[in-house]
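The active site, proton acceptor feature in Swiss-Prot is assigned to Glu67. Look at Swiss-Prot and you will find Pro275, Arg276, Met315, Gly316, Val317, Asn342, Leu343, Leu344, Glu345 tagged as CMP binding site, backed by similarity to another entry. Swiss-Prot lists Met249 to Val among its natural variants, and the accompanying note reads: In strain: Tw-5/OT and APa-2. What Swiss-Prot notes for the natural variant Ile321 to Val is this: In strain: BOUR.
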Amino acid sequence: MIRRWLTSRLYDAFLVCAFFVSAPRIFYKVFFHGKYIDSWKIRFGVQKPFVKGEGPLVWFHGASVGEVSLLAPLLNRWREEFPEWRFVVTTCSEAGVHTARRLYESLGATVFVLPLDLSCIIKSVVRKLAPDIVIFSEGDCWLHFLTESKRLGAKAFLINGKLSEHSCKRFSFLKRLGRNYFAPLDLLILQDELYKQRFMQIGISSDKIHVTGNMKTFIESSLATNRRDFWRAKLQISSQDRLIVLGSMHPKDVEVWAEVVSHFHNSSTKILWVPRHLEKLKEHAKLLEKAGILFGLWSQGASFRQYNSLIMDAMGVLKDIYSAADIAFVGGTFDPSVGGHNLLEPLQKEVPLMFGPYIYSQSVLAEKLREKEAGLSVNKETLLDVVTDLLQNEKNRQAYIEKGKSFLKQEENSFQQTWEILKSQITCMKI
């Protein structure tokens, strides 16, 4: 009991220190980019969320857009088979909240940003909502949120779980201090055997662990619409043009690609730059200007009729807009401090996939893609040659598309396995 109390106080102190260290960056985003203004009352516990109706409640949580998006087939199936349940969906980012509202409010879900995990804030929210089940997407588990839910009698599950090598070392250190961070979880449904070994290394019993594959490979028919013609028309791309979509781009990705794009000046190759963070838009623009690349902004009505390069300065469209591409690159993979983003979205839109050398956030998936030749791993030296070959050789592009489709087909049963495991837990509960 004393150790648990001490751990909670130390954790609170760590969060407070982290807040003050991050405060300058946070306030910069508030005053110069208008971020967090709509969500601060919920984040700091000034305003408490309210869930309508009666009946059992399941609380889903994911860090941001990707983690909450993969919940879509799960919520749809849950609503079909257990309509008496109420849904709550939380996320840590404003972009994630916008995505969750678009996807889940029509299903009757209550969506809001997750309050800060300080014990004086999150515990009162958990007590008010009193969830019967809490489901964490991929690994964004928060200590007080998890432990307070368990104290009130909730079941807690991790789905599509993963644990990086860096995180494994960090949680192994906590284990040596006598704290198993993930111990309160009832079940861990993981993407891969490697992640299973890492969770076992930090003290999780194998009896709690199921390996089902990556849920992101599952495409619900209602979500699999390929809007290639729609987006190519909106972007004003002719049938002779070839489009490269550079998704989730960070400044270091832009630096590498700017050198390559300069070789396609005045050609039929069009480049769509999609920043990961809109607050870095000016930095992206300066890098393109420095490289002598003329570009337009989507928000200002620019199109490929006027420019060979466009910056897509709008949130929430990347996954859909991949469908317009002839080649796609996933950003964050030329930046060792980032380590990549969702590699599956281009494949789901039947587009050849490229990614850089830094992909440790999804290293297992990246290795699978390389083994199946469903994705191209490139570096600064090979990038221009690979892009040129794909642009000039339609057969090669089609071969990568087919290999991507085959890869997704082999992995698509992961959702069904995950659902069957969760369903068995739901039906056993006495609500």
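Just so you know, glycine gets a Cβ as well, placed from its N, Cα and C.
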- request: Let me know the largest Cα to Cα distance in Å among the CMP-binding residues Pro275, Arg276, Met315, Gly316, Val317, Asn342, Leu343, Leu344, Glu345, as an integer.
  value: 19
Field: Cα distance (Å, whole number) from Glu67 (active site, proton acceptor) to Leu343 (CMP binding site)
entry: 13
- request: Would you please pick out, from the recorded positions Met249, Met315, Val317, Ile321, Leu343, the one with the fewest other Cβ atoms within 10 Å of its Cβ?
  value: Val317
Task: Measure from the CA atom of Met249 (variant position) to the CA atom of Pro275 (CMP binding site) and give the result in Å, rounded to a whole number.
output: 5
Field: Met249 (variant position) and Val317 (CMP binding site), distance between Cα atoms, whole Å
entry: 14
Field: Integer Cα-Cα distance in angstrom, Glu345 (CMP binding site) to Ile321 (variant position)
entry: 10
Message: Cα-Cα, whole number of Å: Ile321 (variant position) versus the residue listed as 'active site, proton acceptor'?
response: 19
- prompt: So what sits near the residue listed as 'active site, proton acceptor' in its own chain, CB-to-CB under 8 Å and at least six residues off in sequence?
  reply: Thr91, Gly96, Ser137, Glu138, Asp140
Message: Helix, strand or coil for Glu345 (CMP binding site)? Use DSSP.
response: helix
